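The next block holds one structure in the form of structure tokens; read it before the comments.
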Amino acid sequence: MDNKNFQSKTGFNLENTYLTLPNIFFSEQNPKGSKNPKLIKFNTSLAEELGLNEEVLNSDFGLNIFAGNETFPGIVPIAQAYAGHQFGHFTMLGDGRALLLGEHVTKDCKRYDVQLKGSGRTIYSRGGDGKAALAPMLREYIISEGMHGLGIPTTRSLAVVSTGEEVLRERFEQGAILTRIASSHIRVGTFAYAAQWGTLEDLKSLADYTIKRHFPNIADNENKYILFLEEVINRQAELIVKWQSVGFIHGVMNTDNMVISGETIDYGPCAFMDTYDTNTVFSSIDYAGRYAYGNQPNMALWNLARFSEALLPLLNPNLDEAVNIAKKSISNFSKLYKKYWFNKMRTKLGLFTEKENDELLIEGLLSTMQKYEADFTNTFVSLTLNKFEDEKVFSSDEFKTWYALWQNRLKEENRPQEEVRNLMMNNNPYIIPRNHLVEEALKNAEKGDFTFMDNLLEALKNPYSYSKDLEKYTKLPEKSDTPYVTYCGT
């Protein structure tokens, strides 16, 4: 089947412009394929958004694409090369178990990578087997869709297939492949790789390609590389604020896990915070708390500093001048983050305008929440509904004092109560992909029962809907002596 007929049948409008880059950035390779694949999950709503033929892709024809048994006609799959600072240590990486099948261009000219994750070993695999297990792939499916529902930029999952073979992790698990959709997979680590092992022309080619793809409005500007750095800094500031505002903890914010597009990517050891504590860590390998909830803004800044270092030769031919430009741009991150953070927190408290003491009001609430171990999500739900259950935070003197200050601040706004409530409801999710709910969904799914997962996914499409039907997803996990721990399974 040629590309035209394939496009007509599937809806995929395929290209691979990444192949126009110098060949140090990729390695051509076909997926290994699956002997006995089974379609486990197909994202109908995403397929519809992308203009794909849901019926065809939800059949055996689509299964063979998602299982790596069929590639796109005329398009060469590639594994992408990149480096990464893993917990601060620089190393060569690359797609060790993923292949970019191609780029789908929608009718409104939006371009998306179509990537298979878990499709077999590549030239960059190092010691890994190139495969993925079912539970981690389903976990990424659930959480990425949850993030999308929350309005947070993210890669998404089009399909998950089981491969019919077992993979050895701590135990034998069902093998799987996830089809990931992303604006692109160009990472901070891609630029670090180019700066370390490529030529100046290689670095320039990558920057020009990325600007044309993600920031076309600056492509013809004589200062485009400086503007490029500033645009990436701004997007990351916006993204991290959105993470923080819902208690999302990525868990492994290495430079290879920060993409230039400003999407959330690589959901390995991520989790959502229940009890508000800025020191919260879930990842089994984050012993020192480098990527703790409260440290995520600093780690984003650290990553962006590494990005600016990679761009130095493009910022100015004079190294000292380039360093000064980079420092000036990087210094804006904290200002942008602070601005976006307090703006977001105002909306969570129903405030439409900015006042001098708002920062103290916001910090006062958060410090009280931390002191009394309040649930992050449900505290803001309680404020939104103005209904307070028998939680120790709400009966504390600190909260009562804070509440009076907040009510006075709301009076200064002089807005109708309905407007305030709507603003809060649109910014305080009623539900999130709570860790215990995700684990229950995965536990059942591994046994072949997808009922709970399907219901959870449906609920997560509308997390800001304060519906009685969603109340069961607001319940906290049972108290346990064993802390919740996540692993880099994805």
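Any Cβ shown, glycine's included, is placed from N, Cα and C.
Nothing has been swapped: the model has the original residues at all the noted spots.
With a 10 A radius on its CB, V56 (variant position) counts 17 other CB atoms from all the protein chains. Quoted from Swiss-Prot, the note attached to the natural variant V56 to I states: In strain: 8-6.
Cβ neighbour count for V76 (variant position): 15 (other Cβ atoms within 10 Å of its Cβ, all protein chains included). V76 (variant position) falls outside any helix or strand according to DSSP and counts as coil. Quoted from Swiss-Prot, the note attached to the natural variant V76 to T states: In strain: 8-6.
Around R180 (ATP binding site), the same-chain residues six or more apart in sequence whose CB sits under 8 Å from its CB are A98, D113, V114, Q115, L116, K117, E140, T155, R156, S157, L158, listed in sequence order. Annotation comment: Swiss-Prot describes G94, G96, R97, K117, D129, G130, R180, R187, D266 as ATP binding site, evidence class sequence analysis.
Cβ environment of C109 (variant position): no same-chain residue six or more positions apart lies under 8 Å away. In the three-state DSSP classification, C109 (variant position) falls within coil. Under the heading of natural variants, Swiss-Prot lists C109 to G and annotates it as follows: In strain: 8-6 and NCIB 10662.
According to Swiss-Prot, the natural variant E201 to D carries this note: In strain: NCIB 10662. The C-beta environment of E201 (variant position), restricted to residues of the same chain at least 6 apart in sequence and closer than 8 Å, consists of P22.
Its Cβ taken as reference, D256 (active site, proton acceptor) is surrounded by 24 other Cβ atoms within 10 Å in the chains shown. Annotated active site, proton acceptor per Swiss-Prot: D256, in sequence order.
Summarising the annotation, Swiss-Prot assigns Mg(2+) binding site to N257, D266. In the three-state DSSP assignment, the secondary structure recorded for D266 (ATP binding site) is coil.
In the three-state DSSP classification, T347 (variant position) falls within a helix. Here Swiss-Prot describes T347 to A as a natural variant; the accompanying note says: In strain: NCIB 10662.
Record note (Swiss-Prot) on the natural variant D481 to N: In strain: NCIB 10662.
Over all protein chains present, the Cβ of T347 (variant position) has 15 other Cβ atoms lying within 10 Å.
Note on proximity: among V56, V76, D129, T347, the recorded positions of the record, the Cα nearest N257 (Mg(2+) binding site) is that of D129. Put simply, V56 (variant position) is 31 Å from D129 (ATP binding site) when counted between their Cα atoms. The two recorded residues T347 (variant position) and R97 (ATP binding site) have their Cα atoms spaced 41 Å from each other. Max Cα-Cα distance over the annotated ATP binders (G94, G96, R97, K117, D129, G130, R180, R187, D266) is 23 Å.
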